[in-house]
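Q: According to Swiss-Prot, the record shows the following:
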{"type": "BINDING", "residues": "14-21, 153-156, 194-196", "note": "GTP binding site"}
{"type": "DOMAIN", "residues": "5-242", "note": "domain 'tr-type G'"}
{"type": "MUTAGEN", "residues": "K36 to R", "note": "No effect on methylation by EEF1AKMT2. Abolishes EEF1AKMT4-mediated methylation"}
{"type": "MUTAGEN", "residues": "K55 to R", "note": "No effect on methylation by EEF1AKMT2. Abolishes methylation by METTL13"}
{"type": "MUTAGEN", "residues": "K79 to R", "note": "No effect on methylation by EEF1AKMT2"}
{"type": "MUTAGEN", "residues": "K165 to R", "note": "No effect on methylation by EEF1AKMT2"}
{"type": "MUTAGEN", "residues": "K165 to A", "note": "Abolishes methylation by EEF1AKMT3"}
{"type": "MUTAGEN", "residues": "K318 to R", "note": "Abolishes methylation by EEF1AKMT2"}
{"type": "MUTAGEN", "residues": "K385 to R", "note": "Impaired ubiquitination in response to ribosome stalling caused by ternatin-4"}
{"type": "MUTAGEN", "residues": "A399 to V", "note": "Resistant to inhibition by plitidepsin and ternatin-4. No effect on SARS-CoV-2 proteins translation"}
{"type": "MUTAGEN", "residues": "T432 to A", "note": "Abolishes phosphorylation by PASK"}
Amino acid sequence: MGKEKTHINIVVIGHVDSGKSTTTGHLIYKCGGIDKRTIEKFEKEAAEMGKGSFKYAWVLDKLKAERERGITIDISLWKFETSKYYVTIIDAPGHRDFIKNMITGTSQADCAVLIVAAGVGEFEAGISKNGQTREHALLAYTLGVKQLIVGVNKMDSTEPPYSQKRYEEIVKEVSTYIKKIGYNPDTVAFVPISGWNGDNMLEPSANMPWFKGWKVTRKDGNASGTTLLEALDCILPPTRPTDKPLRLPLQDVYKIGGIGTVPVGRVETGVLKPGMVVTFAPVNVTTEVKSVEMHHEALSEALPGDNVGFNVKNVSVKDVRRGNVAGDSKNDPPMEAAGFTAQVIILNHPGQISAGYAPVLDCHTAHIACKFAELKEKIDRRSGKKLEDGPKFLKSGDAAIVDMVPGKPMCVESFSDYPPLGRFAVRDMRQTVAVGVIKAVDKKAAGAGKVTKSAQKAQKAK
């Protein structure tokens with residue numbers, strides 16, 4: 001078997017008809033976790049429904065439908081392999097909650113794959129149409145997804161087919177606008193593909209002899225290749241933040257007979273070990289971790305990315321809840337935020353937002369109403385330069401620095417210290433109206449909280 005491949009996460013973005021599903025479906029279909037039987041079943045259904053041209057989007061539609069219905073399908077279906085990596089597609093924007101997911105992200109994407117359609121008139125539509133394409137790329141960048149690959153799709157439907165001129169025109173245009181957002185085009189692989197026919201997906205295409213391959217220049221090592229799969233293989237591997245202090249936002253807290261209280265969540269930074277004394281914020285409860293489990297197996301340590309359950313002593317289910325954050329009591333323990341300063345981008349709000357606006361924030365696993373206490377400055381959303389001091393209101397498209405105050409105790413961190421706890425979605429009217437990253441947190445000095453007997457004992461023993 002040799003060494004296990006590194007796991008990486010990608011997010012696929014682009015306009016609604018750019019062919020994201022077909023392209024993604026193709027990769028999953030050819031390199032992925034879908035077994036022969038499932039594919040044959042899909043093909044048979046497709047034929048019966050007269051969707052003989054089934055190909056790949058159908059695979060994805062089936063998976064999506066199951067995901068939407070809340071059937072937890074085998075997540076391996078959303079995985080595929082390159083020669084170096086196991087790749088998981090953490091989301092594709094067809095989903096209703098795409099933006100929210102991307103922010104409260106069950107996980108951070110290591111790379112975004114932007115699909116643009118080269119077809120006549122299609123590219124223009126995707127880029128202008130209140131530019132979903134721009135919106136997604138801007139979001140990816142704002143939320144810290146610094147690596148980008150661009151797939152110029154549907155090369156088979158250009159005029160004439162596989163037109164070099166059309167491809168070059170698109171590369172030029174896309175380079176210009178990703179540069180405005182903050183990406184450096186030299187570090188981005190551009191690949192002309194057809195997700196439908198398979199051109200340059202896994203094998204170099206015979207239809208584009210003019211394409212001499214993609215090249216990227218970056219300080220961590222240059223790379224070149226021809227296909228989309230090779231470009232994915234050249235993503236720089238993520239550095240998982242094991243050296244930071246522990247932060248583990250709770251997803252749930254269970255009471256398990258014979259064991260006791262078991263909080264469950266994903267380690268975002270740091271390491272969780274049995275015997276550690278942890279503090280939960282904002283409730284300010286400190287206790288000892290008796291054991292740590294993943295998939296019903298005891299672990300000697302849990303690392304960033306691991307979804308774990310851990311048993312804590314002398315803590316009742318009433319003491320801690322979803323949205324609380326666990327950390328090491330001796331190493332920068334998490335604290336309640338009295339307030340925080342954030343940079344927000346208003347995405348779609350029908351009216352005007354002024355000081356006093358109090359929507360719900362989704363930040364890590366917390367879901368809490370927060371007040372826009374003060375609109376400090378309006379800024380250029382790309383460069384971050386100040387445009388105006390103390391604006392009276394904000395509307396769609398604006399970016400601003402805002403002071404926020406949570407309506408109930410909550411624990412958040414600055415994006416630069418703990419990225420997963422420093423980005424949030426602003427929800428109102430059943431949609432994401434804004435996104436933000438936290439610049440600074442005003443932490444509440446914790447009074448004497450509850451320290452359990454086992455924690456006192458563990459601390460004495462040390």
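Including glycine, each Cβ sits where the backbone N, Cα and C put it.
Can you tell me where each of these features sits in this structure?
A: Residue density at M155 (GTP binding site): 30 other Cβ atoms are found within 10 A of its Cβ, drawing on all protein chains shown. Secondary structure at M155 (GTP binding site), as computed by DSSP, is helix.
Across the domain 'tr-type G' (5-242), the model assigns an average pLDDT of 79.
Within 10 Å of the C-beta atom of K79 (mutagenesis position) sit 18 other C-beta atoms, taking all shown protein chains into account.
Annotation note: K165 (mutagenesis position) sits in a helical segment as assigned by DSSP.
Around K165 (mutagenesis position), no same-chain residue six or more apart in sequence has its CB under 8 Å from its CB.
DSSP assigns K318 (mutagenesis position) to coil in the three-state reduction, placing it in neither a helix nor a strand. Within 10 Å of the C-beta of K318 (mutagenesis position) there are 9 other C-beta atoms, taking all protein chains into account.
Cβ-based neighbour count (10 Å, all protein chains) for K385 (mutagenesis position) stands at 9.
A399 (mutagenesis position) carries a strand DSSP state (E or B).
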Q: Using all protein chains shown, find which of the recorded positions S18, K20, W196, A399 scores highest when you count other CB atoms within 10 A of its CB.
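A: It comes out as S18.
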Q: Give me the Cα-Cα distance between W196 (GTP binding site) and K79 (mutagenesis position), rounded to a whole Å.
A: 19
Q: Under a three-state reading of DSSP, tell me whether S18 (GTP binding site) is helix, strand or coil.
A: coil
Q: Please report the distance from the Cα of N153 (GTP binding site) to the Cα of K79 (mutagenesis position), rounded to the nearest angstrom.
A: 21
Q: Looking only at DSSP and grouping its letters into three states, which state does K79 (mutagenesis position) belong to?
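A: Its secondary structure by DSSP: strand.
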